[in-house]
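These features come from Swiss-Prot:
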- TRP67, THR155, ARG156, SER157, ASN158, TYR159, ASN238, GLU405, GLY406, GLY407, ARG408: dTDP-4-dehydro-6-deoxy-alpha-D-glucose 1 binding site (BINDING)
- SER193, TRP288, ARG351, GLN367, CYS368, THR369, ASN372, TYR373: dTDP-4-dehydro-6-deoxy-alpha-D-glucose 2 binding site (BINDING)
- GLU139 to Gln: Loss of dehydratase activity (MUTAGEN)
- GLU190 to Ala or Gln: Loss of dehydratase activity (MUTAGEN)
- ASP353 to Ala: Same dehydratase activity compared to the wild type (MUTAGEN)
- ARG381 to Ala: The mutation has little effect on the overall catalytic efficiency of the enzyme (MUTAGEN)
- GLU404 to Gln: Loss of dehydratase activity (MUTAGEN)
- GLU452 to Gln: Same dehydratase activity compared to the wild type (MUTAGEN)
Amino acid sequence: MSSFVVPSLTAVRPRDHHDYADRIALSAATTDGVQMRTEDVRAWIAERRDANVFHVERIPFADLDQWWFEGVTGNLVHRSGRFFTIEGLHVIEHDGPHGDGPYREWQQPVIRQPEVGILGILAKEFDGVLHFLMQAKMEPGNPNLVQLSPTVQATRSNYTKAHGGTNVKLIEYFAPPDPERVIVDVLQAEQGSWFFRKSNRNMIVETVDDVPLWDDFCWLTLGQIAELMHEDETINMNSRSVLSCLPYQDITPRALFSDVQLLSWFTNERSRHDVRVRRIPLADVCGWKQGAEEIEHEDGRYFKVLAVAVKGSNREKISWTQPLVESVDLGVVAFLVRKIDGVPHVLVQARVDGGFLDTVELAPTVQCTPLNYAHLPAEERPPFLDLVQNAPRSRIRYEAIHSEEGGRFLGVRARYLVIDADEAIDPPPGYAWVTPAQLTALTRHGHYVNVEARTLLACINAAAAQPRGGA
């Protein structure tokens, strides 16, 4: 008879892992890094942009290389079958309109990208302070081309070199990671308005290695990154998403609702929405028209699909063509915030989007493109939109313009805000007051907090973090 060997057990970390939380808070409180001053980062980004050859040009769909409109479906696909496709989506909401649109039923083009990409940031301690390795990365859709991205930002097609390009630098730290060095590892969804069930693996991995420092990389503290988040179009969407998942310590462990109550409310929101979603051929999408250079809504609202030719001398592949999605106008993304019994709370909405895996995710108080509602009476516009747009400067606690993921979106930008709320606000159905700490806890699990809320959460957490016993 063979003997059974009992495996050794490992200690289970509590939800608030104080070692990491204290080190993260110290990094957030440190605004002097070992490599460069925060005020020099923008000049360094500009220098990296000037040191390389970057060019993005809009082209007709007919000039796309390796992309074509499939004969039967009309879907816009890559000949390799990899990367992503532009398809159609048919959404029916049986319980009322939600998301970024006033209608109970609609059809639209959508980006379908089944591959799970890696968004990985490498962390290392210098002089007792955690620093994070950021990359000055060119993306064709960035309004200013180069922004600070994660150490690794790559689809499976990229890091397996389906494009025939060079290796993705430092991918070995993330695929697979050393389990003893993982700080963050969670699948998070991307924009449910434009993607169909798209997720990326958000990761932060610590190292003690001597990591090569290429010209397009720099080590920054969390405090430096927090300062840069106050500047327009500097920290890219993927970096913001990953950093929002950091396990900050809850320094005010009280809230209007307990964690169990919050999860019960959220589960009820997911359960009560009856949303039917199915993929359809792009050629069958109603209400949209396709021309030689654009696919657009017949009323000029929402977004467009177009094509670009790209050159990027420091990319794994130095030239290529691809489709991109372009929004029709500047978006608005805002949290209303108030103190309840001295504890800051933000007003979240349980938002329905056709592209979400689980129908509903927690979103900012307001998340929309106002132009899409300009033709509607006030009562049909999103709740709190007018309040946010007309907020006096004295109530605005945070404001910056951030662009969305430049690998799929062309110049898509939103005005991100945190605004002091009127104490008398009573949340309507589908809205709830929660603490930033409760949202942070939920980012440890996928498909709870949407990507727009994660951006604002990253800004709020970095500004508020303090080491235990700190000032």
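We number each residue from 1, going along the chain as drawn.
Cβ from N, Cα, C; glycine included.
Here the original residues stay in place, and none of the substitutions has been built in.
Under the DSSP three-state reduction, ASN372 (dTDP-4-dehydro-6-deoxy-alpha-D-glucose 2 binding site) is assigned to helix. Within 10 Å of ASP353 (mutagenesis position), counting C-alpha to C-alpha distances, fall the following of the binding-site residues TRP67, SER193, GLY406: SER193.
Across the residues annotated as binding dTDP-4-dehydro-6-deoxy-alpha-D-glucose 2 (SER193, TRP288, ARG351, GLN367, CYS368, THR369, ASN372, TYR373), the widest Cα-Cα separation comes to 24 Å. Residues near GLU139 (mutagenesis position) in space but far in sequence (CB under 8 A, at least 6 apart, same chain), listed by position: LEU145, GLN147, SER149, ASN236, GLU405, GLY406, GLY407. In terms of C-alpha distance, the listed recorded positions TRP67, ASN158, CYS368, ASN372, ARG381 place CYS368 closest to GLU452 (mutagenesis position). Highest Cβ count within 10 Å among the recorded positions ARG156, ARG351, ARG381: ARG351. DSSP assigns ARG381 (mutagenesis position) to coil, not to a helix or a strand. Largest Cα to Cα distance within the recorded dTDP-4-dehydro-6-deoxy-alpha-D-glucose 1 binders TRP67, THR155, ARG156, SER157, ASN158, TYR159, ASN238, GLU405, GLY406, GLY407, ARG408: about 25 Å as a whole number.
According to DSSP, GLY406 (dTDP-4-dehydro-6-deoxy-alpha-D-glucose 1 binding site) is assigned to coil rather than to any helix or strand.
If you draw a 10 Å sphere around the CB of GLU404 (mutagenesis position), it holds 26 other CB atoms from the protein chains shown. Taking CA atoms as the reference points, SER193 (dTDP-4-dehydro-6-deoxy-alpha-D-glucose 2 binding site) and ARG381 (mutagenesis position) are 17 Å apart. Among the recorded positions listed (ARG156, ASN158, GLU190, ARG408), GLU190 has its Cα nearest to the Cα of CYS368 (dTDP-4-dehydro-6-deoxy-alpha-D-glucose 2 binding site).
In this structure, GLU190 (mutagenesis position) belongs to neither helix nor strand by DSSP; it is coil.
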